[in-house]
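Engineer: Look at Swiss-Prot and you will find Glu608 tagged as active site. Per Swiss-Prot, active site, proton donor is recorded for Asp671. Marked as Zn(2+) binding site by Swiss-Prot on the basis of experimental evidence: His607, His611, Glu667. The domain 'Peptidase M13' annotation in Swiss-Prot covers 98-770, and the record cites sequence analysis as its basis. For the published mutagenesis Cys428 to Ser, Swiss-Prot gives the following note: Abolishes dimerization.
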Amino acid sequence: MRGVWPPPVSALLSALGMSTYKRATLDEEDLVDSLSEGDAYPNGLQVNFHSPRSGQRCWAARTQVEKRLVVLVVLLAAGLVACLAALGIQYQTRSPSVCLSEACVSVTSSILSSMDPTVDPCHDFFSYACGGWIKANPVPDGHSRWGTFSNLWEHNQAIIKHLLENSTASVSEAERKAQVYYRACMNETRIEELRAKPLMELIERLGGWNITGPWAKDNFQDTLQVVTAHYRTSPFFSVYVSADSKNSNSNVIQVDQSGLGLPSRDYYLNKTENEKVLTGYLNYMVQLGKLLGGGDEEAIRPQMQQILDFETALANITIPQEKRRDEELIYHKVTAAELQTLAPAINWLPFLNTIFYPVEINESEPIVVYDKEYLEQISTLINTTDRCLLNNYMIWNLVRKTSSFLDQRFQDADEKFMEVMYGTKKTCLPRWKFCVSDTENNLGFALGPMFVKATFAEDSKSIATEIILEIKKAFEESLSTLKWMDEETRKSAKEKADAIYNMIGYPNFIMDPKELDKVFNDYTAVPDLYFENAMRFFNFSWRVTADQLRKAPNRDQWSMTPPMVNAYYSPTKNEIVFPAGILQAPFYTRSSPKALNFGGIGVVVGHELTHAFDDQGREYDKDGNLRPWWKNSSVEAFKRQTECMVEQYSNYSVNGEPVNGRHTLGENIADNGGLKAAYRAYQNWVKKNGAEHSLPTLGLTNNQLFFLGFAQVWCSVRTPESSHEGLITDPHSPSRFRVIGSLSNSKEFSEHFRCPPGSPMNPPHKCEVW
């Protein structure tokens, strides 16, 4: 791997998790639930981790039946391991082709406990692979979904907690700032003393909020500038700095649609289906207004209804995500002067000069906008809306974002709405989980060195690099056999695959205390003032964003912190990134059979690699520039191939609600391509190294084990409400169909499991892109 060296300040945009350049991720970015996948709780901040007072009540709150069941499960698991160990002793001399090491016995136990062998694998492979896991893992309290990603994140959280609570003299100043931030979050006594005062004072400084008191400042432009730059809210539209898609060597101001409090426009527009959520959202708004001193509910509710109606008007002009997938069509570069003509409701030059100060912006400043029609319509909406309502809406954006940093009453309001929105049940999660999550989201690179030193073996980078090379080789082998692609485009595609840059574990700069301290030099965390620390961070992170404008993008910037259980592909950098957090079981274990590692981390690598060639990634060349580098004949052939997948996944449904095959197309292409590349890489490994020993008692070949390992990565459960939210917001298909969809397209899977032609897992017509 090439050296990772981001200059301290330019690295900070990604180090803070604040970069907004496009990326394609392995899984949903939220590992737990948030009120919104965007503006409401940015940086992935999750509200549902907050404990009422203490996590110690969790066991006590269990019924006697629940306690007995927990004990029984533990005893059964111990018995299973003991039986497998006994089998290992009994057959050790009989079957040299069977792996009987402690690691093999342990992983076999885990696989068996997750399976449901009563299900026909040719009928429903997801239930066959995950049926046991699903029965043993109901959605935990405080969550609306649970799976292997969540489980691994919990493990990482526990490590981070220990590191934050046990300071050492050798930590850097940046690491100490993360510890101060965490401890302020944990100081519930001080938070309860302050109650709503910090936010109420902030609202007063902004000129008031008609919902809680006199509104004395009729200055729309000033308020918009302050809430955008100092508190990183995005009412009406979002403004950020990122690599120019058509000139990836330079950063540019970018403007896009934004401003909804709920996760998707669908919640506002499909009122009958989402009546419960809309009612719950309004009640939540009213409750926060009361907690902030609004007094009489009869006076608050009509004004909050007006805000909700305004958000509904925003939803009406917001473009659905599935119609924004062709980036060549939605990309428009204009000057600041042209933007003023396009959306005259905003005084753009004063706005941009204020939020990007001290950088000077003039009328010729290039700006990329992703939907001209939206900006025209939002400008009209602003000009035709009462100024008091506009101010109420902007302050509501601020309240949504910051109320979770206040006392327990606000947490209770959050949790009540979470139950309506996501089906999240009562919470008995300890406070530290909320604080670890928030600290990691905001200061994840500051605490990154602690996590890396505690968890990441240095040779893991070289091991992961080798896996990536094997997957890339397999992908290029498949690329050479495609019949629908012309030779010229194929050659360019291979050059792009060769040029993909690998980032593994962590960026090297975080391990240099001096460089890390430079990154966070301008951020100060103060003891015992949690709300203040969060507000300082928002202001600090925007200053870092503004600082990027006149600097070139840095290939070595990261958009995920080391503990994250995820991975991503960046099209403007043509790079794939695998944080240390995902380089663990069940994705990778050095003592596990290669079949499982290729089915785990191998498919993850293949997934991200294939994103370079999905319906959006394929539009970018090897240098990360958005341009038409395919011949027209191959473009048309690609579209025909992908339509098969759109139709296939659109026929899947959850609780009677269909999957959006077009919105999920990119992820489905990556899932299918990643599985194919990983399987081929495993076959190449076997040819080179010989067949490995099989696991005991499973009765499965290693090729079957590869597919089983892949499927068990996606074992998960969700509440009906969370499933609905995922279907309308998430670009990934539901876990069940990530397994069934990919495997039913794999002829190798059907061959190894001997699935009869026409069976559900071996349909007569299979979709294949890569």
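Please read every residue number as a count from 1 along the shown chain.
The backbone N, Cα and C atoms fix where each Cβ goes, and this holds for glycine too.
No substitution from the list is modelled in this structure, which keeps its original residues.
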Engineer: May I ask which of the recorded positions His607, Glu608, His611 is closest to Asp671 (active site, proton donor) if we compare their C-alpha atoms?
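Structural biologist: Among His607, Glu608, His611, His607.
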Engineer: Sequence gap of 6 or more, C-beta under 8 Å: which same-chain residues meet both conditions with respect to His607 (Zn(2+) binding site)?
Structural biologist: Leu26, Ala567, Ala670, Asp671, Gly673, Gly674
Engineer: Other than His607, His611, Glu667, which residues of the chain come within 8 Å of the Zn(2+) site, judged by Cβ distance to the Cβ centroid of those residues?
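Structural biologist: Sorted by sequence, the hits are Ala24, Thr25, Leu26, Tyr569, Glu608, Thr610, Asp614, Gly666, Ile669, Ala670, Asp671, Gly673, Gly674.
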Engineer: Which whole-number value in Å describes the distance between the Cα atoms of Glu608 (active site) and Glu667 (Zn(2+) binding site)?
Structural biologist: 9
Engineer: I'd like to know the mean pLDDT over the domain 'Peptidase M13' (98-770).
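Structural biologist: Looking only at the domain 'Peptidase M13' (98-770), pLDDT averages out to 94.
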Engineer: Select the most exposed residue of Glu608, Glu667, Asp671, where exposure means the fewest other Cβ atoms within 10 Å, treating these as the recorded positions.
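Structural biologist: Sparsest of the recorded positions Glu608, Glu667, Asp671 by Cβ contacts within 10 Å: Glu667.
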Engineer: Give the sequence-ordered list of residues that share a chain with His611 (Zn(2+) binding site), lie 6 or more positions from it, and have CB atoms under 8 Å from its CB.
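Structural biologist: Long-range Cβ contacts: Ala24, Tyr569, Pro571, Ile576, Gly617, Gly666, Ala670.
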